[in-house]
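Listed in Swiss-Prot:
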MUTAGEN   G108 to A  Loss of polyadenylation activity
MUTAGEN   S109 to A  Loss of polyadenylation activity
MUTAGEN   K124 to A  Does not affect polyadenylation activity
MUTAGEN   D125 to A  Loss of polyadenylation activity
MUTAGEN   C181 to A  Reduces polyadenylation activity
MUTAGEN   E213 to A  Substantially reduces polyadenylation activity
MUTAGEN   I216 to S  Substantially reduces polyadenylation activity
MUTAGEN   R269 to A  Substantially reduces polyadenylation activity
MUTAGEN   R303 to A  Does not affect polyadenylation activity
MUTAGEN   F331 to A  Does not affect polyadenylation activity
Amino acid sequence: MMPSESGAERRDRAAAQVGTAAATAVATAAPAGGGPDPEALSAFPGRHLSGLSWPQVKRLDALLSEPIPIHGRGNFPTLSVQPRQIVQVVRSTLEEQGLHVHSVRLHGSAASHVLHPESGLGYKDLDLVFRVDLRSEASFQLTKAVVLACLLDFLPAGVSRAKITPLTLKEAYVQKLVKVCTDSDRWSLISLSNKSGKNVELKFVDSVRRQFEFSIDSFQIILDSLLLFGQCSSTPMSEAFHPTVTGESLYGDFTEALEHLRHRVIATRSPEEIRGGGLLKYCHLLVRGFRPRPSTDVRALQRYMCSRFFIDFPDLVEQRRTLERYLEAHFGGADAARRYACLVTLHRVVNESTVCLMNHERRQTLDLIAALALQALAEQGPAATAALAWRPPGTDGVVPATVNYYVTPVQPLLAHAYPTWLPCN
């Protein structure tokens, strides 16, 4: 005779089954806006999805359970937030207000880290994507109101909430607030402040034309089954007892994209669609030891990315601001050597592959990059500053992070900026 199950065991087994069913339902449902490109789906039918292994599920669970400080401005206290907590509160409140959440996903570098932490890239921001319908302005406003209201729940005990308004919370804890509403893109982003750069970014997506630059950052991990398991089961997860968690590659073929991540390969689709920041990510990957796939037309890829960079950031002030923000986010603190190497690589790529600018505009940008590179070089200490040089990049574009430097001549910084078109006398 089989031993009878206790009530707790029955609930736990049901939780695992429900979690698995939830993952299957979300993964097999028709993709909401912002999913893989239809061209990728037709090229790789069914291959854009894959189940996570037990070690990957463990890493995901640990990442969602790790408290992240949300730093307040002025006298506002620091909030300690577990990602799974804020996801559950935001999701349940949106559902109560009548806005259905199709799925919640972990996206970007954090998802890549869960799948393969040995890539060397690590992660900064925690990108959490809520698939919702944003058909009206009221839906956009609701997502913002819900996120701001949920911050009240995470205020430390003893803090008076009586006079705290949503506007006050936005000024105190929101790093960035973005709304995009066009024919092809309907989404909003709320980024919560963290002084170390590990911002919690809540993105509400109805439709978006492209959510990745290269195959290695195209991963999304569907969190619904894991979150449901945590709510329903009192038994800790184990290799023999855990929910099915599904990953998706917006690039197309999940297995191929994961192999690119493991072997440090740079690959993409439709490079003409990559936004301006893709150029900086490309140079970052080269410095980290990634290589373009052998079949890649590197010159064409670089020309596309340079052109898009100058379309998205047309003037020198925007270029400086974009470069400084990217470098601070990815090469902060004591990583001056790699920051310098990234700027050297960017200088080379812009010099070789920019075809859309007049000569003086191109020279201005190169001077800006050179000035930032020399600043990063000086931060490495007297030995590096005395050498005042950098090792030239190899044929693969990689610049070693080292103080054995080699100088290349650069144009002196221009004292004056010129308009795009010089006046005709």
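Glycine too: its Cβ is placed from the backbone N, Cα and C atoms.
Modelled residues match the original; the substitutions are not represented.
Where Swiss-Prot records a feature, it is marked here on the structure.
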residue	record	DSSP (3 states)
G108	mutagenesis position	coil
K124	mutagenesis position	coil
C181	mutagenesis position	strand
E213	mutagenesis position	coil
R269	mutagenesis position	coil
R303	mutagenesis position	helix
F331	mutagenesis position	coil
Among D125, E213, which are mutagenesis positions, the residue with the most C-beta atoms within 10 angstroms of its C-beta: E213
Length of the line joining the Cα atoms of R269 (mutagenesis position) and E213 (mutagenesis position), in Å: 8
Candidates G108, C181, F331, namely the mutagenesis positions, that fall within 10 Å of D125 (mutagenesis position) by Cα distance: G108
Cα separation, G108 (mutagenesis position) to E213 (mutagenesis position) (Å, whole number): 10
Those mutagenesis positions of G108, K124, F331 having Cα within 10 angstroms of I216 (mutagenesis position): G108
Mutagenesis positions clustered about K124 (mutagenesis position) [Cα within 10 Å; pool: S109, C181, R303]: S109
From G108, S109, C181, R303, the mutagenesis positions whose CA lies within 10 Å of that of F331 (mutagenesis position): none
Count of other CB atoms lying within 10 Å of the CB belonging to S109 (mutagenesis position): 19
Cβ contacts of G108 (mutagenesis position) (under 8 Å, same chain, 6 or more positions away): Y123, D125, D127, D217, F219
Among C181, I216, the one of these mutagenesis positions whose Cβ has the fewest neighbouring Cβ atoms within 10 Å: C181
C-beta crowding around R269 (mutagenesis position), within 10 angstroms: 18
